[in-house]
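The structure appears right after this line, and notes come after that.
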Amino acid sequence: MPPNGAITTTPRSRMPPTTPSSGKSRPKKETLHYLAASSSTTSVDAARTLLERGANVNAIDRDGATPLHYACTHDNVAMAQLLLTFGADPMSADKLGRTAYSIAKGNTLRFLRRYKKSSNRQRLGFFRRFFACHSRNETFFIVRNNQEVAPLRPTALAEAASISFNRGNVLTNSYRCAKKKIRATFHAIRRSRSNSTATLQDVVLTSEGIRTVTTPSRRAPKATVYAKRSMSVSDLLLIPDRRDIKNEDVKTRGSPVKKTRGTGRSRTPEAILNPRKQRTPVNHHKRSKSQETKLVAMPSPNSMAYYNTSRARNAGLRPAPSAPPLSPEPAIAAVKTPKTPTTPKTSKGRSKSPANTTAYFTADESLELLGNNMEKLNIESKSAKSSKLKTPSKPTTSSSTSFSSAEDDKEAEVSTPTTVDDGEIRKIRRLREGELKSELKKFGISPAGPLDARTRRLYEKKLLIERRKITNRGYSPDADVVSCRNSPQLELVLRNGFLPADFASRARKCDENVRSEFSGNGFGYNAFCYLIMDPRILGSNVENLTLETFVRSIFYVGKGSKNRPLAHFIDARNERRDKLDKLKTCEKLKTIDELWTLGFGIPRHEISHGVSDEEAFVREASIIEAVKLKNLRNKKAGEFHGTTKSWDNITKSEYGTFLLDRALSTLKLEGIRLITEDNLPDSLYPYVNNRRGAGGGRTPKTPK
């Protein structure tokens, strides 16, 4: 819409009120005046809706001010642009003679200055005619000759102006994109000149109505150019099919083809893509036959050029020996110096590809390359790691320091810069959502909520770290953990028959950390752990007892003090006497009752005497983690305290396996001691006549 054009549509708002005495119209502030003072997006949308419905953009209040006056006073640029688009007059004065231009300030004043620079003739004529060829605004149309134009609705002008304001024409954008549009217009004018010979009519919507501007006919172009009125489907080039390409190959089969390095694009014949373009003859008499039939060899890049730069020399980098070239005689190829690549001779058969001479590093060579800079990169070599695992470290005084160092060793073990791609990340990324969740649950990780593109990458990284921890400790991450009777760590020891050196070293380090953390002031020394075993599996020959038989015979692991282990047997005896239903519901009491019924004595073995309650809880939980809760009669798993809560399942199982191996050693030294129903005391405190609270009274005196 021209900025100074007036809206001629009839407003739908009600007529201004009149005074009963004089009958003269008494203008008052309309809704547009209130909206013009606000710069919010809601106000701009509401004002645009009112203007589209036919509100008067130049309505005045009692002081003669228009909505544009309010927009300029409050420095509301967006509202001023909207009002100018719908035909507001910036030079209309109020009762005091002030115009919107005179009271404007800030960004609104700058906009009005730029707006006032160009004359009305330029704004109405030049820019509309200039950008009509490629503008997307609905205020410009190009029609054919002798074609009727549909009549417009009364509010069509306001709707067209609103659409123009929404999409952003030149005036509303303050002529900021004028240069870009001018450059793009040159191509549009060039296309219109070559594709049009008829007369064009531009229908321009103005405040006076529809104005038709006729463009004079241009001269007809040359005969070689196929002139058309506009772009159509027939102008598009035909896409060649297989038959066309095959026919073109048959025609050009006799001409020699130059075998050069291609760009990777499809070799579609030029004659099919551009049928109207004349093919220029190529001068072949200067080109020899040998040049046309030989392959053009490209110089191989020098992969060692980086090590000759000053930056690499200052960093202490040096080229490491690469893998031997792909040659049948590696010894001779290593002695010979590399020659300049020559042009190979052509042969009728299939040409052999040259050997790959690109230098690369293997995993061992990478470690040798970084051997001198281990301290800079804070990486330990492979031999240092193995020696560190075999030799147990000294016990530290601070538990937090020891555990932090252990975690640092794990992280350095998992994510080092020299980690070779073992295919784990590709395996993980191929997992589906359900498979990924099940793999995470094996390591005690439960995803919260659904997996999207952002959270899946995080859980993939966690799973990769856990799998590499297992791989670095000698286990297979793809092993079926569910099918194993015990934990994979205990199964490994049972299969080998002994504790590996690195396995025992890590377990000793965990034992030292537990001792240092849960001993000292504030901790007691009266707790221990105990094991209750099945005599049918354990047998009576302690000397020939194996670790596998010992582990399979354990059906209960507990922690207690004083006579706590006897409490299970006393409860079972009382239930047997009273014949209660607890023998059927409690698996532990049911097993004890079954063994006593068969006439067996039940062996009990106590370990880790004189420790605190927290340390005994950790040891009990580690043994349960190694044996697995499903193989025991315990109702729940153990409890971890302190820094042991952050242990992973591998560390817990390794420590529990270590404790079981020690328990077997002490059992062989002390022997098997059986508990029967007959040799049990009546209570846990047989030498106390009446415990405090039992019986509800004082202890009776002994008669004289």
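Cβ coordinates come from backbone N, Cα and C, glycine included.
Database features, via Swiss-Prot:
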- SER192 to Ala: Increased sensitivity to ionizing radiation, decreased localization to the midbody and lack of phosphorylation; when associated with Ala-194. In a RNAi-mediated capg-1 knockdown, delayed midbody localization and persistent chromatin bridge formation; when associated with Ala-194 (MUTAGEN)
- SER194 to Ala: Increased sensitivity to ionizing radiation, decreased localization to the midbody and lack of phosphorylation; when associated with Ala-192. In a RNAi-mediated capg-1 knockdown, delayed midbody localization and persistent chromatin bridge formation; when associated with Ala-192 (MUTAGEN)
- 425-470: domain 'LEM' (DOMAIN)
- 525-635: domain 'GIY-YIG' (DOMAIN)
- TYR556 to Ala: Failure to localize to midbodies and hypersensitivity to ionizing radiation; when associated with Ala-558. In a RNAi-mediated capg-1 knockdown, excessive and persistent chromatin-bridge formation; when associated with Ala-558 (MUTAGEN)
- GLY558 to Ala: Failure to localize to midbodies and hypersensitivity to ionizing radiation; when associated with Ala-556. In a RNAi-mediated capg-1 knockdown, excessive and persistent chromatin-bridge formation; when associated with Ala-556 (MUTAGEN)
Three-state composition of the domain 'GIY-YIG' (525-635), taking helix and strand from DSSP: 59 helix, 24 strand, 28 coil
The domain 'GIY-YIG' (525-635) [mean pLDDT, rounded to integer]: 92
DSSP-derived helix, strand and coil totals, residue by residue, for the domain 'LEM' (425-470): 33 helix, 0 strand, 13 coil
